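What Swiss-Prot says about this one:
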type    : residues                       : note
DOMAIN  : 164-345                        : domain 'VWFA'
BINDING : Asp488, Asp490, Asp492, Asp496 : Ca(2+) 1 binding site
BINDING : Asp551, Asn553, Asp555, Asp559 : Ca(2+) 2 binding site
BINDING : Asp613, Asn615, Asp617, Asp621 : Ca(2+) 3 binding site
MUTAGEN : Arg1170 to Ala                 : No effect on RAB21-binding
Amino acid sequence: MDLPRGLVVAWALSLWPGFTDTFNMDTRKPRVIPGSRTAFFGYTVQQHDISGNKWLVVGAPLETNGYQKTGDVYKCPVIHGNCTKLNLGRVTLSNVSERKDNMRLGLSLATNPKDNSFLACSPLWSHECGSSYYTTGMCSRVNSNFRFSKTVAPALQRCQTYMDIVIVLDGSNSIYPWVEVQHFLINILKKFYIGPGQIQVGVVQYGEDVVHEFHLNDYRSVKDVVEAASHIEQRGGTETRTAFGIEFARSEAFQKGGRKGAKKVMIVITDGESHDSPDLEKVIQQSERDNVTRYAVAVLGYYNRRGINPETFLNEIKYIASDPDDKHFFNVTDEAALKDIVDALGDRIFSLEGTNKNETSFGLEMSQTGFSSHVVEDGVLLGAVGAYDWNGAVLKETSAGKVIPLRESYLKEFPEELKNHGAYLGYTVTSVVSSRQGRVYVAGAPRFNHTGKVILFTMHNNRSLTIHQAMRGQQIGSYFGSEITSVDIDGDGVTDVLLVGAPMYFNEGRERGKVYVYELRQNLFVYNGTLKDSHSYQNARFGSSIASVRDLNQDSYNDVVVGAPLEDNHAGAIYIFHGFRGSILKTPKQRITASELATGLQYFGCSIHGQLDLNEDGLIDLAVGALGNAVILWSRPVVQINASLHFEPSKINIFHRDCKRSGRDATCLAAFLCFTPIFLAPHFQTTTVGIRYNATMDERRYTPRAHLDEGGDRFTNRAVLLSSGQELCERINFHVLDTADYVKPVTFSVEYSLEDPDHGPMLDDGWPTTLRVSVPFWNGCNEDEHCVPDLVLDARSDLPTAMEYCQRVLRKPAQDCSAYTLSFDTTVFIIESTRQRVAVEATLENRGENAYSTVLNISQSANLQFASLIQKEDSDGSIECVNEERRLQKQVCNVSYPFFRAKAKVAFRLDFEFSKSIFLHHLEIELAAGSDSNERDSTKEDNVAPLRFHLKYEADVLFTRSSSLSHYEVKPNSSLERYDGIGPPFSCIFRIQNLGLFPIHGMMMKITIPIATRSGNRLLKLRDFLTDEANTSCNIWGNSTEYRPTPVEEDLRRAPQLNHSNSDVVSINCNIRLVPNQEINFHLLGNLWLRSLKALKYKSMKIMVNAALQRQFHSPFIFREEDPSRQIVFEISKQEDWQVPIWIIVGSTLGGLLLLALLVLALWKLGFFRSARRRREPGLDPTPKVLE
């Protein structure tokens, strides 16, 4: 059946690394098989199948057999019962002097699934060669019935002491004393390394006849041979038939007990010339033909005792000895002196080589073959870490023989200059299969150049190698390559992934370990990351064991298990990684710790194997080794639960109330919840599984819109029993009452799980266990339920244009305003200094069908803050903003939720405040309307109302000035000494203060100071210019001009006012930036130039210091006052010292007298002097009274 899209998505997400962390290995009921901890029972484990009977093969490399710690292998039943030791430690290799103590049998195990046999190796098995013990290693092959079948020891070489030595003693009467000969014989025998695979000795004695004292194979130890030699008595005889004795030894002694391939050595001891000397030539020739090396010892006691010249005797003995004589011929003065040549004779014999010299004679003696093992089609690969001076090698044992690559075969990747590093090649061996190259062998060398290396190669019968690829480790001491595993993910017979362990990788202060992943691409393995551990910062040795196991989770892909035996304070843990589509998911699906399984487990995970179904339930089980224990983990069947949900009817029609619930009209519906279990393993196709589900209505709402008819208001919990492959459906009745929100669908959520998760099947860790399906409301539009609205949005602001500002604020006539706006763009709007807000009048109208979930999106530029939205009273709907935080640059408002009716209209006003922290040259407000309904593209253009303005701000500045000097009178007696030789000082201040809301910039203060007349007479000296703002930059021009020190005569009576138009000036330009409420003071400090002011001709004059504010061309600010400027006036007056000429005085006097005379005459003519007499009356007494 088709799966809902949600299930597929959830399943795909679960396959993503880290999405889940559960798995189907049962940790509640493991089988823990105990063994000896001192023997390290559990160091290696292998699952074994014998005719359908399942066993566990467990290695115990420190197991004892008798008095020797040989190691051994156990077979253990998987269900119940005790383990049985196979006593492989008692297996003896014939014809060698072996040493089995500490040979570590069971250190490596390899099973052969073709014939159900397995190989158990003892890499430290050694054998005696002379005075040395060679640790060549040995493996034992065990058949399907747990019976030893053969030994495998490809590195075993014949010793240098592999010799058959026959001692030919002259026992004639002339030998005296015999006891000295016996002492010599015993001493030389003690020098020999007698034993299997080494020297064996036979003794013949001759005189007139020849007899066997003992044959070559009679005794197998020095002790026995010495004991036998001590009982040899002198046979006697009157003749010395040396040729006969040599021929007897050649033809009979070497045949009876002689070994094929052994070096034949003959030691002839005689004290006189032979009586059959004519036969010597033939006898010696036959000995040469049989490759018998002859040592001849001449005892001169008989000749010395009788004073006979021994020259002829010595020549005969030298003829008997092999060439050269100096190495094979000895002579002693008498029988007692034989003891003196024992050491020399022994050294010369042992200088012989037991086999022909070849390249491997001295390269494999310490090879430790079997340190690792791997079964291939035609035999077995064995790692030999000690071969070639511990650089290591890989040997191959087949039914046709053995293949031992030459040392030179490895030089390409293991150069001669690094031979002393001890690479340990063969520490682990495995193989991969590619479609082009077939089977390729893989071997690890964890100590190569201290970082480790892995090589991929093929081996040829001519003892050469072809190395196809090499991989090198990253970190010194990480032991990269100590564990290697190839993985065929999809089971097609071709390797997909090669995993390389570096268990000692040091990270964050701990030996955490690392496992590298290499994927096969075009016949090369390419690095593709690493597997992840638990991120627990501890010494874990993650990657100490890596096992490719068959499909554990029943998804048809093989999996990987990695051991970390030192995790959790050496308790140990394993990690299970799933295979998926040709690769390995790098996050573990399950981490199993030793503490979950049993108490006291240590080094859990040191070995892992998982290829068989051990309990006959159709599932692959795991075998894991630990210190003194072997643990079997059982797999649980995996089930996938397919869930689906549908509704009848398919939509909620709130306009059709078809039932009553709680006395109210309601819309009734039914949900059908269906489950189908799918067991992944074929063995479980008739199994049942119990699940429990929880169903919830409108789970994310505080008050649900739908209600269940039975059980809880919005929850139901039920248990059901499902049969494999069969669908079971549950009916859940529910109803919907009146609700304000019938736009968003009602969500039905289902969660389900196993009824008994601790037993039986387990839910697939990559399969969803939740289901969410929604049932929509019917929208009430036309028959196709497709609503087509037509939203129209209109908006305008209250900002004035430049023309409107000129007419309304500046109150200028239209003609003057036209000239005023010429300097502005037509899109410029003016922000008055008193304005703090911007208002937008807007309307939203729906000219089409119902618009569901209509929203109004309001956005503004950063220099505005949303203040409020006020709806007009005559609106047909409502509008509510859901986020009115002032700092947000966007607001979302719901319009008549849940739907905006057809032909409805809503009017509203928006207010925005200017930001006090952000200043921009422009202003943007955008209103956009939209809905969940599908409006036609042709009508969407008017859904947006953008308002964009280029701004000019009215600067609100206070511009003032002050001065310490406004008037000065120049007097004739004014002294320069009072003013330091210059003149009276002055201090002027121009002050600008920003009273507005916005920071002001793009303005310039321009100050002009008349400093001299056009004739070069200095008027004043500007001593200093200061501002109280460090970031205000000013430029000063004209203050450095040098004027004449002595003023010249100049009449200024016609120029009562001196300014920049008729004087030389100092100009100061300053760029101004003012934040709100900031002020800047410009200080002018100087002195009047009194020397010139006294010399110039004037009565009174004014020196005008002018300061003007100017806006720069691109400044966003304007001034309400045209060209604002301020002046400071220095009014200078002067007193004159006049001298009147004499003629003026005389003329003035005479003129005054003449004027007086004319005045008197005129008065006389007018009767001025007669008027008093004419006014007297006739009757009056003219005579005055007399005082008596």
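Every residue gets a Cβ built from N, Cα and C, even glycine.
Given the structure is predicted, the values throughout are model-derived calculations rather than measurements.
All features noted in Swiss-Prot, drawn onto the structure.
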| residue | record | Cβ neighbours (10 Å) |
| --- | --- | --- |
| Asp488 | Ca(2+) 1 binding site | 18 |
| Asp492 | Ca(2+) 1 binding site | 11 |
| Asp496 | Ca(2+) 1 binding site | 21 |
| Asp551 | Ca(2+) 2 binding site | 20 |
| Asn553 | Ca(2+) 2 binding site | 26 |
| Asp555 | Ca(2+) 2 binding site | 17 |
| Asp559 | Ca(2+) 2 binding site | 26 |
| Asp613 | Ca(2+) 3 binding site | 18 |
| Asn615 | Ca(2+) 3 binding site | 15 |
| Asp621 | Ca(2+) 3 binding site | 25 |
For Asp617 (Ca(2+) 3 binding site), what residues in its own chain, 6 or more apart in sequence, show a Cβ-Cβ distance under 8 Å? Trp634, Ser635, Pro637, His683
In whole Å, note down how far the CA of Asn553 (Ca(2+) 2 binding site) lies from the CA of Asp613 (Ca(2+) 3 binding site). 13
Work out how many Å separate Asp490 (Ca(2+) 1 binding site) and Asp559 (Ca(2+) 2 binding site) at their Cα atoms, rounded off. 10
Asp551 (Ca(2+) 2 binding site) to Asp621 (Ca(2+) 3 binding site) - Cα separation in whole Å: 10
For the Ca(2+) 1 site given as Asp488, Asp490, Asp492, Asp496, which other residues of the same chain have their Cβ within 8 Å of the site's Cβ centre? Val487, Ile489, Gly491, Gly493, Val494, Thr495, Asn558, Gly582
Do any of Asn553, Asp555, Asp559, Asn615, Asp621 (binding-site residues) have a CA within 10 A of Asp488 (Ca(2+) 1 binding site), and if so which? Asp559
Same-chain, non-site residues whose Cβ lies within 8 A of the Asp613, Asn615, Asp617, Asp621 Cβ center for Ca(2+) 3 are Leu612, Leu614, Glu616, Gly618, Leu619, Ile620, Trp634, Ser635
Which of the binding-site residues Asp492, Asp496, Asn615 has its Cα closest in space to the Cα of Asp559 (Ca(2+) 2 binding site)? Asp496
Spatially, and counting Cα to Cα, which of the binding-site residues is closest to Asn553 (Ca(2+) 2 binding site)? Options: Asp492, Asp496, Asn615, Asp621. Asp621
Could you round the CA separation between Asp492 (Ca(2+) 1 binding site) and Asn615 (Ca(2+) 3 binding site) to a whole angstrom and send it over? 26
Rounded distance in angstrom between the Cα atoms of Asn615 (Ca(2+) 3 binding site) and Asp555 (Ca(2+) 2 binding site): 20
